[in-house]
Amino acid sequence: MADKLPYKVADIGLAAWGRKALDIAENEMPGLMRMREMYSASKPLKGARIAGCLHMTVETAVLIETLVALGAEVRWSSCNIFSTQDHAAAAIAKAGIPVFAWKGETDEEYLWCIEQTLHFKDGPLNMILDDGGDLTNLIHTKHPQLLSGIRGISEETTTGVHNLYKMMANGILKVPAINVNDSVTKSKFDNLYGCRESLIDGIKRATDVMIAGKVAVVAGYGDVGKGCAQALRGFGARVIITEIDPINALQAAMEGYEVTTMDEACKEGNIFVTTTGCVDIILGRHFEQMKDDAIVCNIGHFDVEIDVKWLNENAVEKVNIKPQVDRYLLKNGHRIILLAEGRLVNLGCAMGHPSFVMSNSFTNQVMAQIELWTHPDKYPVGVHFLPKKLDEAVAEAHLGKLNVKLTKLTEKQAQYLGMPINGPFKPDHYRY
C-alpha cells in the first residue's frame, strides 16, 4: 500500500531551508492565514482525505499546511515534472505530510507520484484538489472504482477547467467539481498579475537577455496573455499578439498591440511566449523562419503548445546550456533557444508566481474544498462556481496587507443601488 512509503523528495536535508521560506511566505499570504484563524478550531475538513496534484512550491506548502490545520489528511504530488521546489517538498515531508515530488521527474516518475496519493491509512481519497486535470483523469480512467467515494474536485487552472467541461459534455464526469480558476480573485489576479511578474523572472534567469528593443510575440490574449504582454511591453519590447477570438484580438488592438498570425509573426520575433492552453501553436515551419537565437517558451499548463518533437527530430545539433535551457541548431544555420523543454517557463526556470497573488488562488481552493466537503447536497455532478460573496471575501482578506481602505455604502446608497449594504456588490455575470 502507498502508506508504507511516507514520502519521496529530492533531499530531505533541504527541509530547514524550506521551513524558513515557508515562514516568509506565510507573511505574504494573508488569505490563507485568515482561513487558519477562522477555521482551525472548528476543523471543517475533518474526515477529508485530500489527494492534491498541484505545483509543489513554497506557496503550495502553505496551502497544504492550511488544509491540515483545518482538519484534512493530505497526500501530494506536483502537476508538472519541473515545477517542484525541492526545499518546499522537503519541508512538507519533514512535517509528516506525505509528498511525492521532486524537480526533474521523468514522465513515468510523474505518474508514479500521482499514484502514491490515492490511498491513505484509513482508506482511499475522498476529495481531489487538482491543477490541470491529470489526477482527475487518472481516477476516471484507471481507478473508476474510487469515484463513488469522492465528494468533489476543486480545479485550479484554465486547462483543467477546459478538461472538466469537456468531460461533462461527453458524459464522463462522475464527481461534482468547483471551477476555482474562474473565480474573479483567481483568474483576474493569478493569471494576470502573477504571470506579469513570473514570466520575466523565468526568461531573465534562463537567458539574462535584454528585453528592451526586442520584438516579443505572445500567442493568446486571455488573462495570462494580457499579463505577459504587459510585462514585456513594460520592459521595452515591441509586442505582437496572435489570437483566434475576435473579442480578445480587438482588446489587444485597442491596447496598441499589433495582432497578426504566427505565420507572419514568426519572422519578426526575438522572444516567443505561448499562453493559449491549446496544441500546435509554434510548429516546424515557424522555427524555420525565426531569427537566429530566437527565444521560445511556454506559460500554458501542458507542453503541447510548442512542437518540441520537431526540434528534436530535425535540428542538426542540440546543446544543453544549463538546466531547462537548450539551444538547437537548425539546418538553415539559425539557432533556437528553448526554455523548460516547452513546459511552464515561470516554474521551470524560476520560482513561479509571488506568494501574495497565490494567496488569492489558494484561499479560493480552501473555500472550494470546505464547500464541497461540508455541503455535498448543494453540488450535484457538474462544474460549479464559488458564490460571489466568497469571491469578495477572498479579495477583502488581502486588502489590509496593501493598506487599502474601503468606502462603505450608506443605507441610502444601498437602497438606491438595490443591493445589500455589505455585498455582494456585483451580479454573477459582471466581468470586472
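Just so you know, glycine gets a Cβ as well, placed from its N, Cα and C.
According to Swiss-Prot, the protein has these features:
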BINDING   Thr57, Asp131, Glu156, Lys186, Asp190  substrate binding site
MUTAGEN   Asp131 to Asn  Strongly reduces S-adenosyl-L-homocysteine hydrolase activity
BINDING   157-159, 222-227, Glu243, Asn248, 299-301, Asn346, His353, 426-430  NAD(+) binding site
MUTAGEN   Lys186 to Asn  Strongly reduces S-adenosyl-L-homocysteine hydrolase activity
MUTAGEN   Asp190 to Asn  Strongly reduces S-adenosyl-L-homocysteine hydrolase activity
MUTAGEN   Asp245 to Glu  Changes active site geometry and alters affinity for NAD
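Ranking the recorded positions Glu156, Asp245 by other CB atoms within 10 A of the CB puts Asp245 at the bottom. For Thr157 (NAD(+) binding site), the same-chain residues lying six or more positions away in sequence with a CB closer than 8 A to its CB are Asp131, Gly132, Asn181, His301.
Here Asp190 (mutagenesis position) is positioned 8 angstrom away from His353 (NAD(+) binding site), judged by their C-alpha atoms. The binding-site residues examined here are Gly222, Gly225, Gly300; by Cβ neighbour count within 10 Å, the least packed of them is Gly222. Within its own chain, Asp190 (mutagenesis position) has His353, Val357, Met358, Asn360, Ser361 as residues 6 or more apart in sequence whose C-beta sits under 8 angstroms from its own.
Between the CA atoms of Asp245 (mutagenesis position) and Gly225 (NAD(+) binding site) there is a gap of 13 Å. Long-range Cβ contacts of Glu243 (NAD(+) binding site) within its own chain (separation 6+, distance under 8 Å): Gly220, Tyr221, Ala249, Ala252, Val259. Of all the recorded positions given, namely Thr57, Glu156, Lys186, none has its Cα within 10 Å of the Cα of Gly222 (NAD(+) binding site).
In sequence order, Phe385, Lys388 constitute the residues six or more apart from Asp428 (NAD(+) binding site) in its chain with CB-CB distances below 8 Å. Binding of substrate is attributed in the record to Thr57, Asp131, Glu156, Lys186, Asp190, and the widest Cα separation among these residues amounts to 17 Å. Cβ atoms within 8 Å of the centroid of the Cβ atoms of Thr57, Asp131, Glu156, Lys186, Asp190 (the substrate site) belong to the same-chain residues Leu54, His55, Thr157, Val180, Asn181, His353, Met358, Ser361, Phe362, Gln365, site residues excluded.
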